[in-house]
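Input: a single structure, listed below in structure tokens.
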Amino acid sequence: MAPTPKYTFTERAAAGNLSDAEILNSNNPTGSELPDESDVVVGGAGIHGLIYALHASKYKPNNLKISVIEKNTRPGYKIGESTLPIFYTWCKLHGISAAYLLRLFGLKDGLCFYFLDRENQGQYTDFCSVGAPGLVLASLQIERPMSELLFTILAQRNGVNVYHGREVDFKSTVVQGGGQGNKIAVSRGKYDSTPKTIDSALFVDATGRFRQFCSKKAPRHRFDGWNCNAFWGYFTAPKDESKIPFDLYEGDHTNHLCFPEGWVWVIRLPSWEGSLIANLMDMVTYILECADAGVPGDELPSSEELARMFGLKFQWVTSIGFAVRNDVKYPEDLSAYGTREAEQKFNYFVQKYELLQQFMSNFELIENLYGPGTTWFIRKTLAYQSPVVSGPGWLAIGDACGFTNPLYSPGINVGMSTSTWAAQLSHRIVEIGKSAPADAAESSIRKLLVPYDDYCKSLVPALEQMNRFNYVCYRDTRLGPQVACLWQFFAGIERYLSDVNIETFAHYAIKWVWGAMVPEYQQVAQKCIEHIETVPLDERLPDAMVDELLAFSNRIKSAAVAADDFSLRWDAILRSFDRSLNFVEGKTSRDIYTRQCSGCGAWLQLRPDWKKCHSCGLLGTEPQTAVTFDPPLTAEEEALLYAAWNTAPKYDPSKELKLPTPTRPAA
């Protein structure tokens with residue numbers, strides 16, 4: 001039976017006429033006032049700052065006092081909305097499974113790619129990888145204000161203090177090694193400019209691309225050659241997808257529309273924008289109480305029912321954006337395409353490609369979804385790296401360490417390797433600082449962080465090479481699906497996830513990195529980059545070059561498949577490939593793990609125990625909830641699948657961690 005809904009925060013906010021920051025801070029375990037000392041101070045309550053704090057509190061409960069400082073008065077808008085099974089697995093380790101998460105977020109069932117032919121308008125190829133059966137795993141499309149609010153409340157329930165409306169004063173802050181030597185200056189709020197000083201052993205830079213502390217140690221590094229710019233907006237989410245001009249299109253995928261200059265992301269997700277923060281806090285708290293009580297999925301209120309219960313705004317939207325190379329040559333005058341740069345470049349590419357025009361005719365622009373001036377967004381020169389990610393008394397996590405591109409969503413999903421590993425290391429850092437003289441402590445901490453520094457130093461170039469590999473392959477409709485996507489999933493599919501626990505999660509994440517550090521993957525990636533980059537972007541790749549790269553990739557693939565020590569049902573996971581990862585033109589069969597609600601149009605996981613739409617509450621029939629396995633499972637496969645998702649050996653965290661440093665050809 002579900003708990004009784006409570007309106008604690010709504011009533012508290014009304015009684016005290018509390019601001020957003022005040023009502024959020026009132027939920028801290030030690031209250032709203034900043035502490036005099038804290039083992040760890042985290043700068044930034046974005047997704048990685050909160051993942052760090054939650055992971056540290058769960059890894060060794062009650063061992064560290066953690067204070068998270070966030071300048072915004074409430075969780076606010078950020079781009080980065082698509083997650084992978086690794087993110088869901090981490091959420092599940094923290095007590096929140098799919099039944100509860102899907103009341104707040106959208107379902108994601110794998111990734112689909114459409115490769116547009118620039119020279120033959122209207123023609124395309126595709127690649128599709130499904131997700132996983134709902135009884136085992138899930139993936140989510142998340143609106144960031146909601147994910148950050150969920151993690152804020154969950155962190156507070158785990159003993160972490162999260163202070164909104166407070167800002168680290170980096171000019172006055174003193175960070176030094178050797179134990180408890182940090183003096184973190186924090187503003188008290190809008191109407192009190194006198195900073196409060198917090199004594200701490202460790203400062204964590206979780207300020208994302210702004211790199212507020214990292215930037216003091218070294219300027220950001222830009223990679224040679226072309227970079228990428230992104231421009232995007234928010235659109236309606238059509239219930240009827242039948243008019244979309246791509247075969248077998250489904251809104252439950254993260255859809256990628258790829259072309260020689262870049263690609264478009266298409267992400268269908270729910271938005272709670274416009275809701276009062278106190279009301280949202282009441283709803284999230286209720287969801288967490290339901291999770292604690294183990295309320296079955298079909299006994300939970302749907303998202304629409306929750307919105308009515310707690311007086312919230314709720315709608316489905318579509319995030320659509322371009323991530324395009326910055327060496328593209330645009331017309332000198334773009335005024336015919338709109339009034340702002342983001343709008344102009346967005347519409348320029350829509351009109352350049354016939355299929356993009358047809359596609360966008362199914363969507364209507366939502367103006368100012370996240371407040372005035374938020375109809376169009378643009379971000380330039382996306383890729384960078386922080387040369388220094390730790391030092392005496394501090395370390396960096398997430399995008400503060402570097403970022404490459406939204407393609408394959410590494411920012412959240414791969415970035416979790418830094419935030420969770422740093423969380424585990426922090427316990428040892430603080431222990432060393434308390435148990436040894438300052439100089440000896442700092443020497444030990446420096447040695448402890450060498451592997452972390454080396455990992456971050458190799459991680460971002462590996463992701464940059466991965467990004468460039470995919471981009472250059474998008475220049476041909478054969479290389480996109482048969483080389484880039486094939487290798488991304490063969491090397492990077494998330495194996496062993498069912499065996500990961502809170503102690504081994506970081507080690508798993510460090511080794512995964514979307515397959516970008518797998519030697520065979522790097523071999524194919526470097527070959528493609530070396531060859532394709534010799535051809536100007538506005539020219540078509542020669543057929544002889546494409547044939548050579550296909551043959552090279554297939555040789556490496558065949559050897560890797562033969563040597564692979566585990567079996568996956570590749571013909572069921574990938575739409576156009578057989579079990580040995582051979583491309584099969586015209587093959588459309590695959591497993592089916594989702595269905596679309598006939599009422600609201602939301603995409604739902606197929607599970608025998610879930611007949612209710614998590615979005616609108618409409619009940620389905622038993623046949624509608626059945627998974628289709630194509631090809632059918634053997635008895636052994638069925639037993640293994642429901643036990644562990646795949647037939648791989650158990651994940652062994654004691655395996656030697658090898659971190660090869662990838663090399664990238666000169667631009």
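Positions of Cβ are set from backbone N, Cα and C atoms, glycine also.
Residues as originally present; substitutions not included.
Going by Swiss-Prot, these are the annotated features:
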- His48, Glu70, Ile79, Ser82, Arg144, Val168, Asp399, Ile412: FAD binding site (BINDING)
- Lys108: active site (ACT_SITE)
- Asp109 to Ala: Leads to very low malA catalytic activity (MUTAGEN)
- His253 to Ala: Displays selectivity for producing the C-9-chlorinated malbrancheamide B but does not affect the selectivity for bromination (MUTAGEN)
- His253 to Phe: Displays selectivity for producing the C-8-chlorinated isomalbrancheamide B but does not affect the selectivity for bromination (MUTAGEN)
- Phe489 to His: Decreases malA catalytic activity (MUTAGEN)
- Glu494 to Asp: Decreases but maintains slight catalytic activity (MUTAGEN)
- Glu494 to Ala or Gln: Abolishes malA catalytic activity (MUTAGEN)
- Glu494: substrate binding site (BINDING)
- Cys597, Cys600, Cys613, Cys616: Zn(2+) binding site (BINDING)
- Cys613 to Ser: Leads to an insoluble protein; when associated with S-616 (MUTAGEN)
- Cys616 to Ser: Leads to an insoluble protein; when associated with S-613 (MUTAGEN)
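Mapped onto this structure are the features recorded in Swiss-Prot.
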| residue | record | DSSP (3 states) |
| --- | --- | --- |
| His48 | FAD binding site | helix |
| Glu70 | FAD binding site | strand |
| Ser82 | FAD binding site | strand |
| Lys108 | active site | strand |
| Arg144 | FAD binding site | helix |
| Val168 | FAD binding site | strand |
| Asp399 | FAD binding site | helix |
| Ile412 | FAD binding site | helix |
| Phe489 | mutagenesis position | helix |
| Cys613 | mutagenesis position | coil |
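Of Ile79, Asp399, Ile412, Cys597, all annotated as binding-site residues, the residue with the shortest Cα distance to Cys613 (mutagenesis position) is Cys597. Considering only the binding-site residues His48, Arg144, the Cβ with the fewest other Cβ atoms within 10 Å is that of Arg144. Those residues of the chain, other than Cys597, Cys600, Cys613, Cys616, with a C-beta within 8 angstroms of the mean position of the Zn(2+) site C-beta atoms are Ser302, Glu304, Ser598, Gly599, Gly601, Ala602, Leu604, His614, Ser615, Gly617, Leu618. Put simply, His253 (mutagenesis position) is 25 Å from Asp399 (FAD binding site) when counted between their Cα atoms.
On a Cα basis, Cys600 (Zn(2+) binding site) lies 29 Å away from Ile412 (FAD binding site).
Least packed by the Cβ count within 10 Å, out of the recorded positions Glu70, Asp109, Asp399, Glu494, is Glu494. Geometry remark: Cys597 (Zn(2+) binding site) versus Cys616 (mutagenesis position), CA distance 9 Å. Listed in sequence order, the recorded positions from His48, Glu70, Ile79, Val168, Phe489, Cys600 having a Cα within 10 Å of the Cα of the residue listed as 'active site' amount to none.
You'll find the Cα of Phe489 (mutagenesis position) roughly 14 Å from the Cα of Asp109 (mutagenesis position).
Counting only the Cα atoms, the space from His48 (FAD binding site) to His253 (mutagenesis position) is about 24 angstrom. Taking Asp109, Glu494, Cys600, Cys616 as the recorded positions under consideration, the smallest Cα distance to Arg144 (FAD binding site) is found for Asp109. In the three-state DSSP scheme, Glu494 (mutagenesis position) is classed as coil. Fewest other C-beta atoms within 10 Å: among the recorded positions Ile79, Val168, Cys613, that description fits Ile79. Sequence-distant neighbours of His253 (mutagenesis position) (same chain, 6+ residues apart, CB-CB distance under 8 A): Lys108, Asp109, Gly110, Leu111, Cys112, Cys128. Note: Cys616 (mutagenesis position) has non-local neighbours Ser302, Ser303, Glu304, Cys597, Gly599, Cys600, Ala602, i.e. same-chain residues 6+ apart with C-beta under 8 A of its own C-beta. Rounded to a whole value, the Cα-Cα separation of Ile79 (FAD binding site) and Glu494 (mutagenesis position) is 24 Å. Whole-number maximum of the Cα to Cα distances across the FAD-binding residues His48, Glu70, Ile79, Ser82, Arg144, Val168, Asp399, Ile412: 29 angstrom.
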